[in-house]
Each structure stands twice: as structure tokens, then as C-alpha cells.
Amino acid sequence: MAQDDKGKKLRRSCVESFVGLSDELKAQLYQCVLLINDAYETIYDPSDLNRVVEDVCIRIMKECSKLGALCGLFTDINMFNLFCFFRASRMRTKGAAGYNVPCAEASQGIIRILTERILFCTEKAFLTAACSGVSLPPAICKLLHEIYTEMKAKCLGAWRRLVCNRRPIMILTSSLLKLYNTYDTAGLLSEQSRALCLLVFQPVYLPRIMAPLEIMTKGQLAPENFYSITGSAEKRRPITTGKVTGLSYPGSGLMPESLILPILEPGLLPASMVDLSDVLAKPAVILSAPALSQFVISKPHPNMPHTVSIIPFNPSGTDPAFISTWQAASQNMVYNTSTAPLKPATGSSQTVSVKAVAQGAVITATTVPQAMPARGTGGELPVMSASTPARDQVAACFVAENTGDSPDNPSSFLTSCHPCDPNTVIVAQQFQPPQCVTLLQVTCAPSSTPPPDSTVRAPVVQLPTVVPLPASAFLPALAQPEASGEELPGGHDGDQGVPCRDSTAAATAAEATTPKRKQRSKERSSKKRKALTVPEADTTPSTTTPGTSLGSITTPQDVHATDVATSEGPSEAQPPLLSLPPPLDVDQSLFALLDEAGPETWDVGSPLSPTDDALLSSILQGLYQLDTPPPLRSPSPASFGPESPADIPSPSGGEYTQLQPVRATSATPANEVQESGTLYQLHQWRNYFRD
């Protein structure tokens, strides 16, 4: 098996996914798919390829007809699987062979037709069974619902994803076939349930699939709305709203258009026809019909029972009788209000073709034929001329006969028609299908007054102007008390800048309306000027240990003298300034300062530890807008708070004037080296304000 598959684009095991088919037919399907793959490299006659595909489809339908009441569903799914293989061969080929391989080029649209058919028929089975009083086995309903879910997801997605999840669908179909045979052998399926499956799951009309292939053979393209059972080319996604919409997964509220729009597919029951209790009252008529028969059910009048037309399967081609009967039952009916019933024309009957039926010829049938004539045998249908007055363009209804139902001939009520019976309602029917079905039309009378101004004007958003301040002007501004009238930096919303003691920074903050580019250039120049005016450090040797070069950090006395000397403005009314360290470099942060100094500098016994505490205290005061610098060191941790977290009082909402550190949650092991005091306090404050 593996040697036979070598060098081929399809494995032999792939065709084993077909359900209910013989090994001989699976081998023929494998050769057919290989032929389609080779058609992209070797030129074949498109008509010959179409004949091969048609022969394969007919054999699939005939073998599926032996699978019981669900033969129509198994036929659609097997054809869906076949055209998925055709589309896969098209996607593997980079070059477009166009009209030389019609079955592969049209496979995308045919897959959509089959997918929408399976979705519609599966939902139709649940609705019709509930409305007709027919019970289906729960296990079969569960498998049908899983297939319904897969097909619904395909109809809601893009066209290119129609082939996805092919293998799970075929596995579900195989399980459904085995379960159905088990129930049927055990006699657990009633006659009504089997008749219901035959009426709902009707096999696909074969010319519906072969028509686009014949069109492509002639070098043309089928219209886009042909590849849908609703006749719609656009894929819409109507959203349903309700209380149960959001109970399932996202997107489950979307409804495919095949479940909303009117159905224009031959062989499918109308969407509004859900109560078939009168038809299922005599299921023997449905069960005794030939295999793969099409059932056309109509209801000429609300007070009359349903009428059923049985059209046997015709594999030779298009069946005019089926098309005419289906169109007669699918179109809208206009009731004739005349008192005297109109008789159909019998002497001036004419022959009609499929083209004439499509152009709007009105058919008047007197009986339902037992066997439809094959194509080319000269079968004729009595019709009326299109030039006949509208009063004579009526069609007789197929009404069940009340007498004459014998057990030997159970379908006698289908073969009787009495158009002249007074109890028969004559209806006029239009057989031309509408090109565009209008679901809703909204009209309004023109108003004499001019329409109001409906221009949507969005409100203008006012964003505050944020003026970043340099770090050189940030730390000295902390020493200015609140009583002087100056604002503290940070935490204020508005378009105005934050005043500070530095004249350059104050000028930068005042120009709040300056353009951004000009503002940035002024900030850079301000930073350069402040970098040049750094106070000169003392040249006398200090007693600091090696590695304690901390930039511009000096003693508190030097800081106080520098601040007093450089102060501007009315200094007489200002209180004495606090002793603060000089500002840090512009491009230097606290963590960079720690990395540069090294761990040996931040020791508890270091001479610069008071200066470090003052620096950290000023930073914390500026970050959290405190009135006074918070104390960092205390003789005992027990004096700052309660022993247990339960005793910690909740914040009252007011401003804190003095911060209290939080005790560490875990003690440091005795065998490990104690962390530095300042860094330990910094981590404590960070954890405190983070919580």
C-alpha cells in the first residue's frame, strides 16, 4: 500500500473515509481523484472529465440508496467528501488551469451548496419531528446535532474554510450509519420516523451539481448566486438577540443565511412547512416510493390537507416534470375569486422544455404521472400558451381523493385529480422564480420642512499640558515650605506648570503654550546650564573610605550655605531652609547611584550615612508630597507600630504628616550577612507604599 502511494498526491487510505460505499466504488473514486490531479499537468477534454465525475456521482447515489431512510443525508455527505478532494487538488496546484478542470474549479461553490443543504435539512428534521408529533431516538438526535454544529460553523465562516474538519464530519457520519442500522435491525424505528427522514433528507438534484460544470466547459462562469440554496451571492451574518443569546460560546448568536432566507433549492421542503402530521398519517405511501425519489409537498389552501407528488429518480439528466412540479409548489399562490371553476385547456396543449418552464410558462397538469419519461424519449406535458389571457392561466391542484384507497394501490390518492370538482379550489400560480427576494421595504412620505442638521459633532477633548521638570530643580524645590505660596511638584491636574525656586525652571514651566519642539530645546539648554553651575567640591582630603565618590554630595553645612547664597526673591519673608543635599546629576537616578557607589559605601558605620538618610528622606518627601521629611532611623522597631498586623489601624483618609515603617515579614537568618541599613530602609518604604 505504501509503495503504491509513493509519488502520488493522495493516499489510498483517504478514500476509506467514504461512508456506506463498496470497496470497488472506493477504488474508482481514488482513480477519479488521481485523474483530476493529473489534469493540471496533462491536458484532457473537459467534457470527458465531466462525464467521469457524473458517473461517479450517480454510482454514489445508487449505493447510498440502500442505506435506509437517511440515504439522502449520506449521499450529500459523501459528495461533500468527494468535492473536498477535488478542491484540495486545486489548492495544491499553483498554476490556474481554469476551464480545463471544471469539477475542481467549481468545487468551492458545490461544497457550499452541499453544506447549506445538510445544515437546512438537519434543522428541518428537529423542527418537523417536534411539530408533527414524531419521536426520534435520542442517540440519533445527538449525532445529528453534532453534524449540525459542524455545518453551522462552516456556513458562518469564510468560504475558504469550508473544507476544514472534513475528517471529524466523516467519523460522525460513520457512527450515525452504524447506529441507524442497529436501531433499524432491532425494530426501534417507527414508520413515521422513517417516513419523516425520507421527506426531509431528500437526495441532491444531480443537475444542480452538473450545471456549473457544463457552463465552465464552454469557457464561461456560473453566476455567483448559483452556489447557494437561497440564491444570495453575498454572505451576510444576521445577529439574533434575546435572553439566551449569550448563554453559549461567542458567535453562537449568529444565524446562517440558509436558515433565514427563503429556500430556492429543488428537492427541499419549504422552511415554513413544519407540520406534516397529515402526510405522516399514512407513512406506507412514502415508504413504498422508489429509491432516491423526490417528494414535492404543497398545500394549496389552509383548509385543505397537504398534497404529495412523487417523482422517481432520473439519472439520465434534467427532468422537466420535477422542475415544473417543484416550481408550482414553491411559488406564491393567488387565490381565484371567480364563482365558476375554470377548466384547463385540453385540446390546444403544447410541448414544453426546461427553458420554456424557466421563462414563465404556466403548466396545467391533469394527473400526476406514475413514471416520468427519461430525457430524449419525447415525454410531453400539457401546457397552456404564454399568450393565453390571465384568466385562463390557472393550474389545477393535486387533491387527495376521499374514496378509492385500496391496500393494493396505496398511492391512488396521488394519481387522482378533479379540477372541475366544486370542492377544489383553483389557484393561479406564477412559475417564474423571483430574481431578488425583498424581505423588507421601508418607505416614508417626503417632508416639506427641511431635515434637521444631523451632522455628528464630537466634543473637543481638552488635555492638560504636561511640562516635565529637570531633576536639578526638583530637589531644591522640596525645601520650600507650603506657607510661602508655592506649589509642590507632582499630583496636580491642569494646564499650568509647577513653579519652583530655579529661575530657568520657572521660565520653562510658565511657557505652557510653547510648541513641543521648542519646549524640548529649551529644556535641553536649561539642563546644560544647570550642569555647568554645579558647586565646587572641597579640595581638602576627606576621611571617607575608598569608593565613596558620590558626585556632588557634600555635607549638610555646605548645602545650607549654597542654598542661602543662591536664593532669589523676597528672602526676608521666607523661613530658614532645611539642610538638604545638593541635587543629583540630571541623567543619574537613585539606582544608578547605588550601583556606582558599591555596597561597601552604604554601610551603617559609614560617615556619610546621615547624608544618605537625608537624601532618601527628601526623595520620599517629594514623591509622596509630605509636609516634613519622614524619619528613617529609629532606636527600636517596636516603637513604630503594633506587634501584629491585626492591630494596625486602617487609614482614615486624611493626609499623613509622618510616615511609619512596616516591620519586615521574615527575619534575616543569623548565618547570613545583614543588609545595609539604608538599602534595607528603602525596601521597607517601597513595600509600604506599594501595599
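Including glycine, each Cβ sits where the backbone N, Cα and C put it.
The noted changes are left out; the structure has the residues it started with.
Database features, via Swiss-Prot:
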MUTAGEN   CYS141 to Ser  Significantly reduced ability to deplete host SUMO and MYD88
MUTAGEN   HIS145 to Leu  Significantly reduced ability to deplete host SUMO and MYD88
MUTAGEN   LYS152 to Glu  Greatly reduced DNA-binding activity but not completely abolished. About 30-fold induction of the ORF50 promoter in concert with RNF20/40, while the synergistic induction of ORF57 and K2 promoters was much more reduced
MUTAGEN   THR366 to Ala  About 70% loss of interaction with host PARP1; when associated with A-367
MUTAGEN   THR367 to Ala  About 70% loss of interaction with host PARP1; when associated with A-366
Problem set entry | Cβ atoms near LYS152 (mutagenesis position) (within 10 Å, other residues, all chains) | 21
Exercise. C-alpha of LYS152 (mutagenesis position) to C-alpha of HIS145 (mutagenesis position): distance in Å?
Worked result: 10
For this session: Starting from the Cβ of HIS145 (mutagenesis position), draw a 10 Å sphere and report how many other Cβ atoms land inside it.
Result: 13
Problem set entry | Count of other CB atoms lying within 10 Å of the CB belonging to CYS141 (mutagenesis position) | 15
